[in-house]
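Q: Pasting a structure below so you can have a look.
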Amino acid sequence: MDGSMNLGNEPPGDGGGGGGLTRQGSIYSLTFDEFQSSVGKDFGSMNMDELLKNIWSAEETQAMASGVVPVLGGGQEGLQLQRQGSLTLPRTLSQKTVDQVWKDLSKVGSSGVGGSNLSQVAQAQSQSQSQRQQTLGEVTLEEFLVRAGVVREEAQVAARAQIAENNKGGYFGNDANTGFSVEFQQPSPRVVAAGVMGNLGAETANSLQVQGSSLPLNVNGARTTYQQSQQQQPIMPKQPGFGYGTQMGQLNSPGIRGGGLVGLGDQSLTNNVGFVQGASAAIPGALGVGAVSPVTPLSSEGIGKSNGDSSSLSPSPYMFNGGVRGRKSGTVEKVVERRQRRMIKNRESAARSRARKQAYTVELEAEVAKLKEENDELQRKQARIMEMQKNQETEMRNLLQGGPKKKLRRTESGPW
């Protein structure tokens, strides 16, 4: 395999026999009737959130039953994975039922005018099928999800293909002619780690076209048929680069940097720092991307639009319901804990008040008993004093009288 590979300038290919969402042995090639009969559920009344969860469960069951393990060094044979890429559901569709979404798609197909939630590719498909109106049971899961605007992350599949093709002397091999000249705008810790781990040579410098990890690619690196049928204005214009010939592996590959969250690429690779082999620190500078082709975003609700609006790329609410519930439960726990502490404080305060009241009552009772005893003692003393005073008065009267007085007698009445 030639070391110089430009993922964006390769001739269009069939992608190993499968463009779009499906591959051989995929669940997405089943129709709704087949999927409902195999699962045993009615998906018409389910919302899109529950439909995706059922599809993921069926994927996991199929992967466990098949027992296929991805092999990095096995070429295209290692790509026969039963587990598909993750799906990104727009916020406007997460709570709609499957019947409602299908009615909207049917209306768009009959009128020929696309709504805000449908891409131009879905409009073209609906117009081509306007001659014969399909039912929901005849539509495959792939067609339904594409027309509804659900986005697939197939960049990781392309990354595995590149790893399988370059395993002989690529990212972690010992060949020295497999480096690529990567020129991007800001460093990422994953890029630094990959640059340290890789055995980078210094013989040749090859250009690597940087593409978003959310753009679906075929096995040979070409764009899918959906992207070939529609070209839009690029979100990021081409910028001049300085061409540092750094012998590095495909550090921008989604297999190395792991892709982003829910269809988003690693945005840290679009910053303003470049790396040079053998340098002990990063060299800041406005480094561009060599041979950058215009990025063609997939026209859907889940990925960027023509005006660069990426508000719909935010993750769906159902993916973070656990975090919201955790915050709510934490708040409730705090309120309950605060209430319990307040109740404990009130109980302790009431107990202290009762103890003070009881102690005060006991003290008052003791004081009353003491006062009663003192009163009785004083009354006894007063009685004794009164008796003594009475006796003294009687004795004083007797002493003052001194005995019986003599009576005056007339002994002689006269001289005669």
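A Cβ is built for glycine as well, from the same backbone N, Cα and C atoms used for every other residue.
The annotation domain 'bZIP' is assigned in Swiss-Prot to 336-399 on the grounds of sequence analysis. Listed in Swiss-Prot as a mutagenesis experiment, Ser26 to Ala is described as follows: Abolishes ABA-dependent phosphorylation. Swiss-Prot lists Ser86 to Ala among its mutagenesis entries, and the accompanying note reads: Abolishes ABA-dependent phosphorylation; when associated with A-94. Experimental mutagenesis is annotated in Swiss-Prot for Ser94 to Ala, with the remark: Abolishes ABA-dependent phosphorylation; when associated with A-86. Where Swiss-Prot documents Thr135 to Ala as a mutagenesis experiment, the accompanying text is: Abolishes ABA-dependent phosphorylation.
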Q: Kindly state the mean pLDDT of the domain 'bZIP' (336-399) in the predicted structure.
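A: Summarising the domain 'bZIP' (336-399) by its mean pLDDT gives 95.
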Q: Under DSSP, is Ser26 (mutagenesis position) part of a helix or a strand, or is it coil?
A: coil
Q: So how many other Cβ atoms are close to Ser94 (mutagenesis position), meaning within 10 Å of its Cβ?
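A: A 10 Å sphere around the Cβ of Ser94 (mutagenesis position) contains 16 other Cβ atoms.
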Q: Which one of these mutagenesis positions has the most other Cβ atoms within 10 Å of its own Cβ: Ser26, Thr135?
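A: Comparing the mutagenesis positions Ser26, Thr135, the most crowded Cβ belongs to Ser26.
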Q: Measuring Cα to Cα, tell me the gap between Thr135 (mutagenesis position) and Ser26 (mutagenesis position) in whole angstrom.
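A: Thr135 (mutagenesis position) and Ser26 (mutagenesis position) have their Cα atoms 21 Å apart.
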Q: As a quick check of your reading of DSSP, tell me how many residues in the domain 'bZIP' (336-399) are helical, how many are strand and how many are coil.
A: 64 helix, 0 strand, 0 coil
